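S.K.: Next up is a structure, given as structure tokens.
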Amino acid sequence: MAFPSLSAGQNPWRNLSSEELEKQYSPSRWVIHTKPEEVVGNFVQIGSQATQKARATRRNQLDVPYGDGEGEKLDIYFPDEDSKAFPLFLFLHGGYWQSGSKDDSAFMVNPLTAQGIVVVIVAYDIAPKGTLDQMVDQVTRSVVFLQRRYPSNEGIYLCGHSAGAHLAAMVLLARWTKHGVTPNLQGFLLVSGIYDLEPLIATSQNDPLRMTLEDAQRNSPQRHLDVVPAQPVAPACPVLVLVGQHDSPEFHRQSKEFYETLLRVGWKASFQQLRGVDHFDIIENLTREDDVLTQIILKTVFQKL
């Protein structure tokens, strides 16, 4: 299959040295609130504590299988009040497709369930066990599973961070007829994501992934939005592309260009830079109801109801 090719002018990353490219795609090197060598550990600790609190204080169903694979599990957290019709918020963790877990990713559970939203944290097989193609398939099937499990839902809102934002963006390209169900997708929130994977091939991030050029091109939503027919999701389904002020320039470029492509091909897209946050605390802060991103999520969900 031939993939859309972009010129060097359209790909400014081609002008970067290998050292600069490595820096641009190393989020920990751009943080300002903590030491680069400590930020990932802090992120995992905050996520683990939030998950432990959510499991202790919210009704939940853990390790629900959405497929036959060992890694195909998800955690479901419920509001206090019982209801057969509720919005579903699905979160896909980051970690460059090679780290991270649903077991340390329930940052937003307490603030969102307090407002009547069911929160689902999805696991997928990270590298080296899982390939990008497998991860995309797993995430897509998790959405199908939840639509079938909760057919009366008031909307599915898919949110991903970093690598998870990439996987969520790939769901925009899903062919639902293949799965025999059209999910009630009502919103996408793509946080600090990567939408063209080719720049990563020459970085250390690719060591566990072992991505080839074809792998990267096939799994780059930036390259397929305008060549794949519009999918059967709600015409007014918003796609919010968000990036932290202190994400790297390459993360900013990728987010802005993906937003512009979304607009060009007819999606209801918006772009927002969140001030004062980096690649990590943009998600860490979701433990707070008064956080900017928490409020964006609530507004996105409830303005649709």
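Please read every residue number as a count from 1 along the shown chain.
Every residue, even glycine, has its Cβ placed from backbone N, Cα and C.
Here the original residues stay in place, and none of the substitutions has been built in.
The note that Swiss-Prot attaches to the published mutagenesis Ser162 to Ala is: Loss of enzyme activity. Here Swiss-Prot flags Ser162 as active site, nucleophile, drawing on a curator's inference. Listed in Swiss-Prot as a mutagenesis experiment, Asp247 to Ala is described as follows: Loss of enzyme activity. The active site annotation in Swiss-Prot covers Asp247, His279 and rests on a curator's inference. Quoted from Swiss-Prot, the note on mutagenesis experiment His279 to Ala is: Loss of enzyme activity.
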S.K.: Tell me the Cβ neighbour count for Asp247 (mutagenesis position), meaning other Cβ atoms within 10 Å of its Cβ, over all protein chains shown.
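M.R.: Around Asp247 (mutagenesis position), other Cβ atoms within 10 Å: 27.
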S.K.: Which number gives the other C-beta atoms within 10 angstroms of the C-beta of His279 (mutagenesis position), all protein chains shown included?
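M.R.: Result for His279 (mutagenesis position): 25 neighbouring Cβ atoms inside 10 Å.
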S.K.: Rounded to the nearest angstrom, how far is the Cα of Ser162 (mutagenesis position) from the Cα of His279 (mutagenesis position)?
M.R.: 8
S.K.: Measure from the CA atom of Ser162 (mutagenesis position) to the CA atom of Asp247 (mutagenesis position) and give the result in Å, rounded to a whole number.
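M.R.: Cα-Cα distance, Asp247 (mutagenesis position) to Ser162 (mutagenesis position): 11 Å.
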S.K.: Specify the count of other C-beta atoms within 10 Å of the C-beta of Ser162 (mutagenesis position).
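M.R.: Step by step: centre on the Cβ of Ser162 (mutagenesis position), count other Cβ atoms within 10 Å, giving 26.
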